[in-house]
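Input: a single structure, listed below in structure tokens.
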Amino acid sequence: MDGITAPISKAGAAKLVKKDFLEALKTNDFGKLKAILIERQIDVDTVFEVEDENMILASYKQGYWLPSYKLKSSWATGLHLSVLLGHVECLMVLLDHNATINCRPNGKTPLHVACEIANLECVKILCDRGAKLNCYSLSGHTALHFCTTPSSILCAKQLVLRGANVNMKTNNQDEETPLHTAAHFGLSELVAFYVENGAIVDSMNAHMETPLAIATYWALRFKEQEYSREHHLICRTLLDNNAEVNARDDDFKSPLHKAAWNCDHVLMHMMLEAGAEANLMDINGCAAIQYVLKVTSVRPAAQPEICYQLLLNHGAARIYPPQFHKVIQACHSCPKAIEVVVNAYEHIRWNIKWRRAIPDDDLEKHWDFYHSLFKVCCNTPRTLMHLSRCAIRKALHNRCHKAIPMLSLPLPLKKYLLLEPEGIIY
């Protein structure tokens, strides 16, 4: 009886059908898929456990902990797999057989997956078939919140044009709108589109941060220490649409504080010109100039002298004179920054802390500048020209940046009044 094959059990047969069904999905064999569904051999919403190391199919609640091996695979229906693999024909077959379009076996609907992988064709099909545009994932994100790459901009536009809510906040501890998300990821085109379609420019997340504050903070790529032009464009767009430049987060930081923390003179200039208050203090009692001072030494791509110049020309309070050695500690390799700050005082005397703050190699490298610094900052008064500059600046106060360029003076004198560094102090 060795040649007789044992009959396949019902469970074994179901297992084989499930395997064939999954194989048809993976190979885009929509003909075979259709035949299986017509014969009703398997439920159209059958859930599979598939490899998903990048968690494209999965979404979890914030704060939940799972062992790493659990995160290497996810549960998914045929719809999710068809979207993930870009198999439009299989997607259509499943929808024609009444697959549940908003199913979330592992926290995401097929529409969430389509937006995350930026598959515009699948987004259109799912929307045409009735997918919920504002449905939350298990992590509390809508489909618009999953549009985080330049390639997904068209997906976001499609959703908005079909009625997705551009002001819907995430249902989690962040409470961010799609505008916050686009600002974070530097999608300037999408930010402009959201604003044109009714996004509230001053919407606040759970930390009371506006999209302007988010874009300002993320304008510095911390790993590369480079500034993002896209984030600068976003800030320009938001300010042009009347974003509140002095909005404060839950630490009382304004966007100017965040720009100062990044030592980003482009954004600092943009915000000061838009009416940012240079002397606003945060919860730590720090104004923007203190943040520039704190980070100057760890921002290699920055031009701190411009940051100080901008703030002082917009009326920022000067560094407390007994603490001036901290300016030298932070800027010892950038004499121009020291020059700008020291020229904001009528007179300031050096002390031993100044000398200790300068490494010997920097002292030697910038000897002419440091020699002039110690020579000028002694017991004798500064030049009459410098004192005249201080008198004019004191009279103009926070209008220096506007008033001085309008004076009938030669350009070199205007630059002198605006603290333009010259490389030496006299």
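Heads up, the Cβ atoms here are built off N, Cα and C, so glycines get one too.
Pulled from Swiss-Prot:
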MUTAGEN   L238 to D  Abolishes interaction with HIF1AN
MUTAGEN   L239 to D  Abolishes interaction with HIF1AN
MUTAGEN   E244 to A  Impairs interaction with HIF1AN
MUTAGEN   V245 to T  Impairs interaction with HIF1AN
MUTAGEN   N246 to A  Abolishes interaction with HIF1AN
DOMAIN    371-423  domain 'SOCS box'
Number of helical, extended and coil residues in the domain 'SOCS box' (371-423), per DSSP: 36 helix, 0 strand, 17 coil
Predicted model, mean pLDDT over the domain 'SOCS box' (371-423): 96
E244 (mutagenesis position), number of other Cβ atoms within 10 Å: 17
Among L238, L239, V245, which are mutagenesis positions, the residue with the most C-beta atoms within 10 angstroms of its C-beta: L238
E244 (mutagenesis position) to L238 (mutagenesis position) - Cα separation in whole Å: 9
